[in-house]
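Notes follow once the structure below has been shown.
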Amino acid sequence: MSAKQVSKDEEKEALNLFLSTQTIIKEALRKLGYPGDMYELMKEPQRMLTVRIPVKMDNGSVKVFTGYRSQHNDAVGPTKGGVRFHPEVNEEEVKALSIWMTLKCGIANLPYGGGKGGIICDPRTMSFGELERLSRGYVRAISQIVGPTKDIPAPDVYTNSQIMAWMMDEYSRLREFDSPGFITGKPLVLGGSQGRETATAQGVTICIEEAVKKKGIKLQNARIIIQGFGNAGSFLAKFMHDAGAKVIGISDANGGLYNPDGLDIPYLLDKRDSFGMVTNLFTDVITNEELLEKDCDILVPAAISNQITAKNAHNIQASIVVEAANGPTTIDATKILNERGVLLVPDILASAGGVTVSYFEWVQNNQGYYWSEEEVAEKLRSVMVSSFETIYQTAATHKVDMRLAAYMTGIRKSAEASRFRGWV
């Protein structure tokens, strides 16, 4: 398949993601009793900026990169969301993910709307200096629409605390004063928060703990399969192993490892490279598709979207599915899993730990007072447990599935703020 065809396929997939997000938002607002005008406001971002960023490469040439920043709804407060560096970034994906950030912030009851950014690039082929120049160029290009009270970026796919540090420094230079609250996910010495690196995995862990209670399963010795061994997947494997659960399957882009008696998680974590790859060290590797259908109690898709579909949903043997990735389960597959009695914890709830601790970082920056790792963990647990219970009860009260209940919970805050402002 050609690179051009891959690009077209990615654009089509992103459009489907955007349209499916709109479909569920429409139903959520209808269930909550809002008029059609509210959906017209919420179905698209308020603001979508496309920028062109010229970067001098190490060989002396100048390459122009395309970047995006989407701000979905700022009725509640500033928008918030990550910046991803990836060759498959496109406008529809960024728009959809900014809507998801509105939902995540609403679920966690944070004073934010949703934002998202991205640059079409392959950071794996770029030098340290090229990445720095690209990061600073992006901030210069979007500087008029971002800031601590406007829109607060954060790390995402292939971006990290170093890139956040460059971006914070560039923004501070432009404003001529230090502005750590402009961005989150920074190094600790530049105003980062304890617990930020593990926040997403901690949030998923808490959701698993709450889900097993609902299903009457003991976490100790529960059999868990984790698809994806990046930041969230690897930390989750560690947390589950430490909690006494039996991690029987993990995977990366190369394939999966499966052992019904349990994998040696400390060994795999030690051998994992910076891109989350470890299965290339083994010969007995199965496909990601095969791994998803293995017998287990808890399945955690923590890799990419559209992994559980109508084609394989009937073969999923887990009684609990917790979505640590964005959009790993299609709408059709969600219906099948619900009909089969599988408890599905949706992505916008399960992965809300990251933005929650980003909010804590922003609060600490504004106060100039910093919390211990234990304080951050305690506050995160309080938010995640409350969010899980609210969505679980919403699903029971309205007789809807957990995904629709999560959308209802997530969109309500921005919808109410928009109504009070007189926008609808």
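A Cβ is built for glycine as well, from the same backbone N, Cα and C atoms used for every other residue.
Sequence-distant contacts of E27 (mutagenesis position), defined as residues of its own chain at least six apart whose C-beta falls under 8 angstroms from its C-beta, comprise L404, Y407. For the published mutagenesis E27 to F, Swiss-Prot gives the following note: Increase of thermostability 8 degrees Celsius higher than that of the wild-type.
Cβ contacts within 10 Å of S358 (substrate binding site), excluding its own Cβ and spanning all protein chains shown: 26. Residues or ranges marked as substrate binding site in Swiss-Prot (evidence: similarity to another entry): K80, K104, S358.
When secondary structure is read from DSSP and collapsed to three states, E93 (mutagenesis position) falls in the helix class. Experimental mutagenesis at this site is recorded by Swiss-Prot as E93 to K, annotated: Reduces the affinity for glutamate and ammonium.
Counting only residues at least six positions away in the same chain, the Cβ atoms of Y68, R69, S70, H72, G81, G82, V83, R84, V94, K95, L97, S98, W100, M101, D156 sit under 8 Å from the Cβ of K116 (active site, proton donor). Taken from Swiss-Prot, the feature active site, proton donor covers K116.
Under the heading of mutagenesis, Swiss-Prot lists D122 to N and annotates it as follows: Unable to control gltAB expression via an inhibitory interactions with the transcriptional regulator GltC. Reduces the affinity for glutamate and ammonium. Around the Cβ of D122 (mutagenesis position), the number of neighbouring Cβ atoms within 10 Å comes to 11.
Just so you know, the Cβ of Q144 (mutagenesis position) picks up 10 other Cβ atoms within 10 Å once every protein chain is counted. Q144 to R appears in Swiss-Prot as a published mutagenesis result, with the remark: Increase of thermostability 20 degrees Celsius higher than that of the wild-type.
Y158 to H appears in Swiss-Prot as a mutagenesis experiment; the accompanying note says: Reduces the affinity for glutamate and ammonium. For Y158 (mutagenesis position), the same-chain residues that are 6 or more apart in sequence and have a Cβ closer than 8 Å to its Cβ are R84, F85, H86, P123, R124.
As annotated by Swiss-Prot, NAD(+) binding site applies to T200, N231, with the evidence given as similarity to another entry. The C-beta environment of T200 (NAD(+) binding site), restricted to residues of the same chain at least 6 apart in sequence and closer than 8 Å, consists of N231, A232, F235, A324, S351, G353, G354.
Neighbour count (other Cβ atoms within 10 Å of the Cβ, all protein chains): 23 for S234 (mutagenesis position). Quoted from Swiss-Prot, the note on the mutagenesis of S234 to R is: Reduces the affinity for glutamate and ammonium.
In Swiss-Prot, the entry for mutagenesis A324 to R states: No effect. The structure shown retains the original residue.
Taking the C-alpha atom of D122 (mutagenesis position) as reference, the shortest distance to any of the recorded positions E93, K104, Q144, S234, S358 belongs to E93. Of the recorded residues, Q144 (mutagenesis position) and K80 (substrate binding site) place their C-alpha atoms 15 Å from one another. Cα of K80 (substrate binding site) to Cα of S234 (mutagenesis position): a span of 25 Å.
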